[in-house]
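According to Swiss-Prot, the experimentally introduced change Glu144 to Lys is described as follows: Decreases affinity for IL1RL1. Glu148 to Lys appears in Swiss-Prot as a published mutagenesis result, with the remark: 7-fold decrease in affinity for IL1RL1. Listed in Swiss-Prot as a mutagenesis experiment, Asp149 to Lys is described as follows: Almost abolishes binding to IL1RL1. Per Swiss-Prot, mutagenesis Glu165 to Lys is noted as: 8-fold decrease in affinity for IL1RL1. Under its mutagenesis entries, Swiss-Prot includes Asp244 to Lys with the note: Decreases affinity for IL1RL1.
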Amino acid sequence: MKPKMKYSTNKISTAKWKNTASKALCFKLGKSQQKAKEVCPMYFMKLRSGLMIKKEACYFRRETTKRPSLKTGRKHKRHLVLAACQQQSTVECFAFGISGVQKYTRALHDSSITGISPITEYLASLSTYNDQSITFALEDESYEIYVEDLKKDEKKDKVLLSYYESQHPSNESGDGVDGKMLMVTLSPTKDFWLHANNKEHSVELHKCEKPLPDQAFFVLHNMHSNCVSFECKTDPGVFIGVKDNHLALIKVDSSENLCTENILFKLSET
């Protein structure tokens, strides 16, 4: 005869079960949750000639949110965490009078140029102080540069200007970013850049690969009447100018001659 086995079943009352479930629920909701949010405040600085510089300094704000418990109520805590700040500088060309110029604001992290990173790029037509257009023509498998009068219905050639921060300190004759002068490269077509030939005192179009040579960089000066001038990086005091309806390198002896018409140029979106 088999012995009888007794089993006991502990019953949990409805009220007690609800209390247990509440405790478990409180434990789950008590866990913290972290979310990262990027914050990018913008700063503006107006330079002497009217050139407006916009800087954007980004950091991440990590928000720690503690979920509310049923007993203590809602608790909320925030703290800031600085992380991998990346600064972006954008040049607004109000000084040139070309605020409508098509602007490329894509991030340019081109580290191929030693110690220099491009700030931004603009696509614009280039003309002289007397409103003659700078044009480019392909002749015998090479590009020629002309200075000529165009008819009203003729389309102007465009040049891609890439802006860089130079190592030269800014002064009263020009504007800069963070105390440094701006440099530009000028490219009318892919893989071709304006190049200063100091030996021949000429301006030529050369096909170059990055890193670009120093002869392709020009220090930018903002002059009166919404004009700019381009000084050779490799030969200070020598500027891009106009001579016999062609671009040439012109020596400027003193700062008083920086306003000479044959070294002044205008930038326009049309």
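Quick reminder: no glycine exception, Cβ is built from N, Cα and C everywhere.
Just the original residues are modelled here, none of the noted substitutions.
Each of the mutagenesis positions Glu148, Asp149, Glu165, Asp244 was scored by the other Cβ atoms within 10 Å of its Cβ; the lowest score goes to Asp244. In terms of C-alpha distance, the listed mutagenesis positions Glu144, Glu148, Asp149, Glu165 place Glu148 closest to Asp244 (mutagenesis position). Comparing CA positions across the mutagenesis positions Glu144, Glu148, Asp149, the one lying closest to Glu165 (mutagenesis position) turns out to be Glu144. Over all protein chains present, the Cβ of Glu144 (mutagenesis position) has 13 other Cβ atoms lying within 10 Å. Secondary structure at Glu165 (mutagenesis position), as computed by DSSP, is strand.
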